[in-house]
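Undergrad: For the natural variant ALA34 to Thr, Swiss-Prot gives this note: In strain: cv. Bor-1, cv. Pu2-23, cv. Pu2-7, cv. Wa-1, cv. Wassilewskija. The structure shown keeps the original residue. Recorded in Swiss-Prot as a natural variant, GLY150 to Arg carries the remark: In strain: cv. Est-1, cv. Wassilewskija-2. Record note (Swiss-Prot), natural variant ALA173 to Gly: In strain: cv. CIBC-5, cv. Ed-2, cv. HR-5, cv. Spr1-6, cv. Ull2-5. The unchanged residue is displayed. Recorded in Swiss-Prot as a natural variant, VAL240 to Ile carries the remark: In strain: cv. Ler-1, cv. Lp2-2, cv. Lp2-6, cv. Tamm-2, cv. Tamm-27. If you look up Swiss-Prot, you'll see 292-328 marked as domain 'EGF-like'. Annotation of the natural variant VAL304 to Ile in Swiss-Prot: In strain: cv. Goettingen-7. What Swiss-Prot notes for the natural variant SER346 to Thr is this: In strain: cv. CIBC-5, cv. Ed-2, cv. HR-5, cv. Spr1-6, cv. Ull2-5. The feature domain 'PAN' is assigned by Swiss-Prot to 347-428. Among the sequence features in Swiss-Prot, the natural variant LEU361 to Cys is noted as follows: In strain: cv. Lz-0. Quoting Swiss-Prot on the natural variant THR366 to Arg: In strain: cv. C24, cv. Mt-0. For the natural variant CYS386 to Ser, the note given by Swiss-Prot reads: In strain: cv. Fab-2. Residues or ranges marked as domain 'Protein kinase' in Swiss-Prot (evidence: sequence analysis): 526-807. For LEU532, GLY533, GLN534, GLY535, GLY536, PHE537, GLY538, ILE539, VAL540, LYS554, the entry in Swiss-Prot reads ATP binding site.
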Amino acid sequence: MRGLPNFYHSYTFFFFFLLILFPAYSISANTLSASESLTISSNNTIVSPGNVFELGFFKPGLDSRWYLGIWYKAISKRTYVWVANRDTPLSSSIGTLKISDSNLVVLDQSDTPVWSTNLTGGDVRSPLVAELLDNGNFVLRDSKNSAPDGVLWQSFDFPTDTLLPEMKLGWDAKTGFNRFIRSWKSPDDPSSGDFSFKLETEGFPEIFLWNRESRMYRSGPWNGIRFSGVPEMQPFEYMVFNFTTSKEEVTYSFRITKSDVYSRLSISSSGLLQRFTWIETAQNWNQFWYAPKDQCDEYKECGVYGYCDSNTSPVCNCIKGFKPRNPQVWGLRDGSDGCVRKTLLSCGGGDGFVRLKKMKLPDTTTASVDRGIGVKECEQKCLRDCNCTAFANTDIRGSGSGCVTWTGELFDIRNYAKGGQDLYVRLAATDLEDKRNRSAKIIGSSIGVSVLLLLSFIIFFLWKRKQKRSILIETPIVDHQLRSRDLLMNEVVISSRRHISRENNTDDLELPLMEFEEVAMATNNFSNANKLGQGGFGIVYKGKLLDGQEMAVKRLSKTSVQGTDEFKNEVKLIARLQHINLVRLLACCVDAGEKMLIYEYLENLSLDSHLFDKSRNSKLNWQMRFDIINGIARGLLYLHQDSRFRIIHRDLKASNILLDKYMTPKISDFGMARIFGRDETEANTRKVVGTYGYMSPEYAMDGIFSMKSDVFSFGVLLLEIISSKRNKGFYNSDRDLNLLGCVWRNWKEGKGLEIIDPIITDSSSTFRQHEILRCIQIGLLCVQERAEDRPTMSLVILMLGSESTTIPQPKAPGYCLERSLLDTDSSSSKQRDDESWTVNQITVSVLDAR
């Protein structure tokens with residue numbers, strides 16, 4: 001027994017030795033006391049009780065700057081949800097978090113505070129403690145009071161780019177905070193970016209997505225179930241949404257009812273609002289929802305008194321009783337000028353309301369709310385106010401309750417196929433549907449004659465309407481000229497009028513038809529001074545109408561490889577498509593033996609004119625290129641997934657990407673595009689069309705094309721944007737490889753950055769090495785030889801926009817060393833077993849290269 005004290009003495013000494021040797025374990029699991037500190041060098045962290053979240057220092061990507069932040073510990077992919085010193089990073093690996101003078105502070109190498117909770121005043125008697133809670137909230141509180149009233153400061157009051165469950169977005173009267181989320185500057189730069197998501201408390205509260213000082217997207221007000229502008233926001237088994245409006249707070253939040261489900265709402269550095277859920281089996285974040293989704297989500301897309309409907313073409317429509325403010329511009333598919341009343345209101349003169357169903361309510365920042373009355377009382381209230389222009393229920397649950405009224409103009413309205421709610425817009429008596437019924441009552445004793453006249457009017461009206469819908473402008477048949485009816489196969493209704501009537505069925509489409517003389521005048525008789533470019537199809541000219549409207553005229557040459565079929569195809573497809581990243585077709589011309597397409601004029605012409613011109617590509621810094629990549633990806637996703645049709649472009653290349661004055665990319669040239677059914681995944685053709693260097697192997701060799709063919713072309717384009725080198729015609733003096741081969745070789749050798757355009761590295765303010773390497777990796781994934789290995793465009797966008805998304809390692813690309821075109825009459829070829837064929841060594845029945 002005499003040796004027992006010596007054993008305990010030795011054990012105690014060993015225990016204290018371990019504490020000295022491993023200081024990382026000197027801090028409690030989820031708290032930091034006033035006597036403790038967190039340092040970068042010790043690699044200490046604080047972990048929430050349920051091991052879901054972790055707080056510590058980190059540096060993103062390959063940067064040398066350090067930040068204090070919170071991330072998910074329970075999942076395999078490092079995902080940051082909060083950053084303390086996002087705009088004041090530590091410049092070296094020396095940094096400390098501690099409690100000092102009743103504040104949490106982050107100190108740099110000289111013990112100078114770079115971040116603090118900035119609490120002032122108050123009588124703090126007991127010691128303070130910092131604690132990381134189970135929900136990811138980092139709090140500073142009284143060490144003797146763990147109740148909510150003991151909290152002096154919390155990270156949930158200062159969000160960065162992520163809204164977590166139980167975190168509140170919006171205004172709190174007690175603290176005076178209006179909490180909002182703001183994007184990172186880039187995927188590997190946590191500093192404050194350009195985009196923010198804020199709750200507007202004025203009028204009928206709603207949330208806006210901002211790009212600096214400009215509104216981009218609006219959620220619509222909360223209608224008791226969901227936001228008016230988010231119809232897909234349905235109740236879920238494990239997710240509960242909450243919107244609170246009271247004197248104490250106006251906030252939005254959500255909570256998760258299952259502890260093993262992780263979800264977050266975040267805003268990407270490119271301005272995309274996204275909800276993610278963690279998929280354990282895939283070990284990845286799944287994009288559950290995102291906004292803006294389409295052109296109709298763009299703020300004020302159709303101006304005042306106009307509404308947007310993605311299922312009509314054009315997407316902009318005037319509310320019943322209104323007409324386009326500028327018919328000519330409206331006819332050219334620019335709805336920003338909005339609409340005006342056909343008949344002015346007459347207060348007390350029989351005004352009424354037209355009921356619009358399944359609508360996103362107009363902007364409500366200046367609207368008035370009365371939650372104590374119903375829809376009938378709301379209607380009377382609006383009628384009594386001569387300035388009232390519309391009303392709706394504030395709560396759509398049950399039979400509806402509450403009242404919101406608008407005075408002044410109505411804007412940012414859209415119609416949904418499902419969801420939305422009823423909106424009642426005030427009209428003059430003469431514009432109401434039941435005007436004929438009221439007239440019949442006034443006639444009284446002459447009802448018989450009135451009915452006869454009324455029936456005659458209806459018959460005449462219907463006859464005129466039928467005539468209007470069936471009219472097609474037919475041009476004389478001169479030589480090989482085709483009638484416009486035959487040309488467009490009755491799928492596009494051609495109108496000679498600039499104003500497009502909205503009386504036609506939404507399945508039809510009216511496209512303005514311009515006369516040859518009008519186009520010739522607009523282009524100064526197709527002068528060389530107006531020439532913008534030239535291709536296998538013909539020449540593109542700049543034109544200007546008498547009202548100053550600029551346009552681009554694509555004039556097909558008589559010998560164009562883009563023949564009548566391609567012309568019809570382009571008109572049918574692009575006339576029905578509406579997206580910010582697709583070029584807009586304004587009109588067409590089939591006259592005097594000519595075929596011409598009239599597009600919106602884009603000031604910065606095509607991407608290739610900037611990318612491959614050394615005198616012009618100097619302004620293409622990395623941020624601009626990254627935005628162009630994202631825009632092209634969104635446009636392609638719209639074609640593949642989000643449009644009314646599933647469309648394969650088949651000719652995606654740099655010269656078919658046009659740039660507007662803001663350098664927003666727009667996909668053009670749909671002459672080779674094909675429509676797929678929703679259940680179709682691929683098709684086969686004996687006529688291979690497209691451009692060498694952009695065609696996928698399976699398409700070039702076997703005529704098989706699918707969405708993955710476009711993905712391949714996108715991958716080539718992405719790598720061209722990064723390198724400013726063409727895939728076709730690329731030459732490397734050391735090895736006879738095309739661009740894809742060069743990128744692949746450098747990637748395997750760990751020299752991925754060597755292919756970057758030096759212009760990018762010179763613009764140090766926007767050069768983000770880690771982000772560029774991710775893009776190169778994504779590009780290589782897109783150009784993999786086997787179509788099934790390539791990602792979908794939805795996954796591409798997810799990988800581009802989310803730093804937390806895992807990117808797999810790419811396999812070898814499908815690329816070529818030389819071109820060998822064989823007899824075009826042959827449909828197959830033989831090769832020896834020892835021959836190594838490449839993508840461009842192909843045999844096809846008919847080959848059209850442009």
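Glycine residues also receive a Cβ, built from the backbone N, Cα and C atoms like all the rest.
Substituted residues are absent from this model; it holds the original ones throughout.
Please go over these features one by one and say how buried each is and what sits next to it.
TA: Residues near ALA34 (variant position) in space but far in sequence (CB under 8 A, at least 6 apart, same chain), listed by position: ILE99, PRO127, LEU128, VAL129, SER143.
Neighbour count (other Cβ atoms within 10 Å of the Cβ, all protein chains): 16 for GLY150 (variant position). GLY150 (variant position) carries a helical DSSP state (H, G or I).
The number of other Cβ atoms within 10 Å of the Cβ belonging to ALA173 (variant position), over all protein chains shown, comes to 11.
The Cβ of VAL240 (variant position) has PHE254, ARG255, ILE256, THR257 as same-chain neighbours under 8 Å, each 6 or more residues away in sequence.
Below 8 angstroms of C-beta separation, residues 208-209, 215-218, 229, 272-273, 335-343, 354, 356, 359, 409-415, 417, 425, 427-428, 431-432, 498-500, 502, 506, 509, 545, 547, 549, 575-580, 638, 642, 644 of the same chain, each at least six residues beyond the ends of the domain 'EGF-like' (292-328), sit close to that stretch.
According to DSSP, VAL304 (variant position) is assigned to a strand segment.
Annotation note: SER346 (variant position) sits in a coil segment as assigned by DSSP. Every protein chain shown contributes to the tally, and the Cβ of SER346 (variant position) ends up with 12 other Cβ atoms within 10 Å.
As a whole-number mean, the pLDDT of the domain 'PAN' (347-428) in this prediction is 94.
Within its own chain, LEU361 (variant position) has PHE204, GLY220, PRO221, ASN223, SER228, GLY229, ALA392, VAL404, ILE413, GLN421, LEU423 as residues 6 or more apart in sequence whose C-beta sits under 8 angstroms from its own. Under the three-state DSSP scheme, LEU361 (variant position) falls in the coil class.
THR366 (variant position) falls within neither a helix nor a strand when secondary structure is assigned with DSSP, and so counts as coil. A sphere of 10 angstroms centred on the C-beta of THR366 (variant position) encloses 13 other C-beta atoms.
DSSP assigns CYS386 (variant position) to coil in the three-state reduction, placing it in neither a helix nor a strand. Taking a C-beta cut-off of under 8 Å and a sequence gap of six or more, CYS386 (variant position) has these contacts in its own chain: LEU345, CYS347, GLY348.
Under 8 Å, Cβ to Cβ, and six or more positions away along its own chain, GLN534 (ATP binding site) finds VAL540. Look at GLN534 (ATP binding site): DSSP puts it in a strand.
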Undergrad: To the nearest whole angstrom, state the Cα distance for the pair SER346 (variant position) and VAL304 (variant position).
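TA: SER346 (variant position) to VAL304 (variant position), Cα-Cα distance: 20 Å.
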Undergrad: So of VAL304, LEU532, VAL540, which of the recorded positions has the fewest other Cβ atoms within 10 Å around its own Cβ?
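TA: Lowest Cβ count within 10 Å among the recorded positions (VAL304, LEU532, VAL540) is LEU532.
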Undergrad: Around the C-beta of GLY538 (ATP binding site), how many further C-beta atoms are within 10 angstroms, looking at every protein chain?
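TA: Its Cβ shell of radius 10 Å holds 21 other Cβ atoms.
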Undergrad: I need the nearest neighbour of LEU532 (ATP binding site) among the variant positions GLY150, ALA173, VAL304, THR366, using C-alpha distances.
TA: VAL304
Undergrad: Is VAL540 (ATP binding site) helix, strand or coil when read with DSSP?
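TA: Reduced to three states, the DSSP call for VAL540 (ATP binding site) is strand.
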Undergrad: Roughly how many Å lie between the Cα atoms of THR366 (variant position) and GLY538 (ATP binding site), rounded to a whole value?
TA: 52
